[in-house]
Structures are given as structure tokens and as C-alpha cells.
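Copied over from Swiss-Prot, here are the features:
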type     : residues      : note
ACT_SITE : His206        : active site, proton acceptor
ACT_SITE : Tyr384        : active site, for cyclooxygenase activity
BINDING  : His387        : heme b binding site
DOMAIN   : 31-69         : domain 'EGF-like'
MUTAGEN  : Ser529 to Asn : Abolishes cyclooxygenase activity
Amino acid sequence: MSRSLLLWFLLFLLLLPPLPVLLADPGAPTPVNPCCYYPCQHQGICVRFGLDRYQCDCTRTGYSGPNCTIPGLWTWLRNSLRPSPSFTHFLLTHGRWFWEFVNATFIREMLMRLVLTVRSNLIPSPPTYNSAHDYISWESFSNVSYYTRILPSVPKDCPTPMGTKGKKQLPDAQLLARRFLLRRKFIPDPQGTNLMFAFFAQHFTHQFFKTSGKMGPGFTKALGHGVDLGHIYGDNLERQYQLRLFKDGKLKYQVLDGEMYPPSVEEAPVLMHYPRGIPPQSQMAVGQEVFGLLPGLMLYATLWLREHNRVCDLLKAEHPTWGDEQLFQTTRLILIGETIKIVIEEYVQQLSGYFLQLKFDPELLFGVQFQYRNRIAMEFNHLYHWHPLMPDSFKVGSQEYSYEQFLFNTSMLVDYGVEALVDAFSRQIAGRIGGGRNMDHHILHVAVDVIRESREMRLQPFNEYRKRFGMKPYTSFQELVGEKEMAAELEELYGDIDALEFYPGLLLEKCHPNSIFGESMIEIGAPFSLKGLLGNPICSPEYWKPSTFGGEVGFNIVKTATLKKLVCLNTKTCPYVSFRVPDASQDDGPAVERPSTEL
């Protein structure tokens, strides 16, 4: 009986009409992607599950807990002993007599090794994300056409452009630039950085910052992703072959007024970006197509051309049996080494303002875990837009040139000569980068483009990058900028300090005392820079040996390279050359001295 009733009951259920599908109430709020809140701390990775759940992957962060906030014992101990970035900067920029002692002892190498490892470890290797993939993927690793990303993009379905904080619409980029970045009055760099430095920065970085106009802002044409001197030799083999002489390893050149200069486009038919109306014989052909824009860029192109051909002569004398290809390739490696040496020991030294004397010695890292590979990050590209360095006008000798007179000036380099331009650029002070309101109106559009590009690529807020690089997030705009008026304006536009964008945050942050920029530019920029420099193959144990550079002669050129040698071994007279303007007591006007003949 009971079995019969059960069968009738089951049959009744089968005959019932299906339950209607209940649609969500149109007025009910859509669940917010929990990763929009950036809940995972200390480099934990947010993974979304379902609609409103997430999980933080805290693997190897040193932290545990739902949001990676509970430190392990060793992590807690390390954090307790680690000085703050501001305190570290204070120590390194004070007490000159103490650092003179340190620089003369083995302690210098110990500290340099510590600096290199701590900074480099902040950069993920292999690379993690790119503009198309906000998660680990094979494409992010293998496709070198992309810039890598340190942090994934802001999720597309967040309530606000920067996640959950701030206003529904970001302030107009043009308005931001005019209010906070446009120069009112030229602010010189308190560290004494000069235009020789500014043009070196532009020339040097254009070998690896080459956003692809055809593919879009997330892509790069500089597939070497590091110091490969593509701006000297070209970023592809076809361009390189057009620039080479194919004799004794040398590059093509022309002689004007008894001096060596890059060849004309007529002699080396490569694409160069010059205004219409400039004939091919007046256009100089070099590795980077935009270097005709500024005489300062073509000045460095000329110096490195002369250096390449000079080193070829030295190697030819050492190795008379070598052919053109081996002379060319070995000279290229030597110039890569010279570049890295100058960048670390003079360029980065000037930027840092440290009394600790930085040292380029790849052997410092031979005993530690280190990957000799690099990938340029989009954040590094944005960070490096240091256009406040540029002055209101350019002074050469007794003449002063406006931007209209200076840009695409194809005759200045030859008319004045290398020595005169080096002397002039070394004596003219550059602008302060940080602190805001110091960008000339002629180049303000570049900052506007960077801000717009960062929005298209959905870069995370400035405070998230501070946390990623071991700094505390700012709690207010006044804490960021150090003054009330600008802070109030930023508050009005953004609504929340946690909604401030990456590039404006870097340029508006208050500077360290007597410094060219603030804490974040140093703490974020230094890891990218040092990892890129020391991650070069020539710094690896397999490459860093005399035979790589043609013997002790070539190896010695690398190990003793300086900016002064780059100039003075390739000019008839030796002008004042430095990345810093001369002290007032030394600045007695243009003067030259006989060049040194040592290697």
C-alpha cells in the first residue's frame, strides 16, 4: 500500500507544471566585483569566485589570513628592523664624512650588493601581467610585443574608474595638467642637475621606451626590453645594415668641418622623422628615428657614433685577423658596458643625491639568485616622463634659443660643434621634476597624453603602487603635496586620495628636502632601473669576462668608462662635462682643456 502511494506521488510530481524562472529584481543592486576593493595586501593576488566572493592567494608573501595581513614570525621581525624609506634616504644624504669612510672600505660593496638585491627583488621575474591579461598567462610571459605590468588593470566592472573610491568620472586630463603641472615660474633642481643629464635621460631611455603607434599603448617596438643600444644601431636588422659601413666593424659617418658626424639620410636611407621641406642631405641618420627633434639628442648620437668607431680601431689593432662582423658585435658589447657603467655610477648617482658612492660591478651578484632577463613595464614608461627637466629656453654661448628655434634645428650641432654644446648643456641647470607646476607649456601635451593613456590602460591608483613597493599609502592629499591649497583642489577633483592616478601622484608628491623629486619616484623607479641594468646579459657570469670584450683592452674600456671619457676621447678639446652644473666658485664661463689620451 505504501509502495503504491509512493508511485502515485511521484507521478503527481512529474505532472506538475515546471516552476517559473524568477528574474532578478531590476532595482536590486548588482554585486560589486570584490577585487575592486583591492582587498589583498602585501602582494597577495585577488581571485574572484562567483559574483561576490574572492580569495587572496598569499603564497610566498610572508603573510597569511583572508587578506594576507597576518605576518609570519620572520616577516614581522624583518619589518620591525627595516627602516622607513624616508629615514633611509635621510641617512644616505647626510653625514658626508661618514660616507667618505664607507666608500673607501669593503662596506661599500656590501651595501651596494644589498641595494641591488633588495631593489631588484621588487620586480617580478619572469613577468606577470600585460594590458590584455590581468592574470598569469603564457602570453604575458612569451609575447615580448607587450609592455609588462607590475599590477593588473582595474577590473572593468568596478563602480568607479579607480575601483570603488573617488568619483564616477575622472577629472579632465587637460584641466589636471594646466592646474597642477603647468609651469608658473621655472623651478631649478636643488641638486644641480643640468641639461646634459636631461638629454642623456631622453637619449638613453628611447632605446627601450618605444610605444607602438600601430599596435596601441600596451605594445612596444623595442623588443630587446633593455640596454641593447637599439637607439644607436637600430631596433631591427634592416635599419642596422643601412647604418653600418661594413668595413672594420664601423658605422657610416660623414666629415663636416673636419669632424665626424652621423651620415645623412641620403647616404644611409633609413626613416627619420623630420619636418617636411628638410632635404635628405640635411637629415642625419641614426638608430632612433626621432632624434632629429632635439640637438641634444643628436649630440649624444654623434658622441656614441664616434665612440663606436674609435673602439673599432682599438680592437682592429688588437685583433688584425678579425672580420667586420666580429669587430662590430664586440664593439657593441663594449658600448653596452660603457653605457651601464655611466648610468649607474654617474647618472643614477646624480639622481639619488646619495653620499654612498654607487658602483657598477656585476660580480657583486654572482653569489646570489638573480635572473639575467628584463621586461620593460608600462608603469616604468609612464614614470619616466620627466619633462619638467626642460627649461624655458636653451642657452648656447651668448645666444638664447626658444623652443621654436631649438626643435628640429638641423644646423646647431655642426655650427657650434660637439664641444660647445657639451659645455653649454653642462652649465645650464635643469628643472625640478617633483612637486608639480614645473612643466613648460610647449611640452605639457605629453603629460596629458600620459594621463589619458593610463586611463585607457586602467592603471591602478597611486596608493596601490605605493603599497606594492613597500611604502605606506597616503591618507590625505595634504600629506601627499604638503600644502593646503593644492590639496583642496585635488580633493575637489578626485574626491578621495585612494582614487588619485599613478602619474599625477608621482609628479605632485612633495619632494625630499633639497631633492629633485619625492619618495615614490625613488622607491618605484630604482627597482625598475637597477633590475634592467644588472639584468643585462653582459652582467651575467657567462658574459662578464675579458674574452667577451675582445680581451683586457676592451674589458678595461668598460670598467673605466666615464661621461668625461666619452666626450673627451672623441673631441679635439675637452669642455666642462658633467651631469651637474659647476659650483658657483668654479663657474668661470666656458673653458676647454686638452683631452686625456688614456683609455
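Sequential numbering from 1, following the chain as shown.
Even glycines carry a Cβ here, placed using N, Cα and C.
Mapped onto this structure are the features recorded in Swiss-Prot.
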residue	record	CB count, 10 Å
His206	active site, proton acceptor	18
Tyr384	active site, for cyclooxygenase activity	20
His387	heme b binding site	21
Ser529	mutagenesis position	21
Folded-back contacts onto the domain 'EGF-like' (31-69), same chain, C-beta under 8 angstroms, at least six residues removed: 75, 78, 154-155, 157-159, 163-164, 460, 464, 467-468
Residue from Tyr384, His387, Ser529 whose C-alpha is spatially nearest that of His206 (active site, proton acceptor), among the recorded positions: Tyr384
Mean of the pLDDT scores, which run from 0 to 100, over the domain 'EGF-like' (31-69): 96
In three-state DSSP terms, the structure that Tyr384 (active site, for cyclooxygenase activity) belongs to: coil
Tally of residues which DSSP labels helix, strand or coil - the domain 'EGF-like' (31-69): 4 helix, 12 strand, 23 coil
Nearest-integer angstrom distance between the alpha carbons (Cα) of Tyr384 (active site, for cyclooxygenase activity) and Ser529 (mutagenesis position): 10
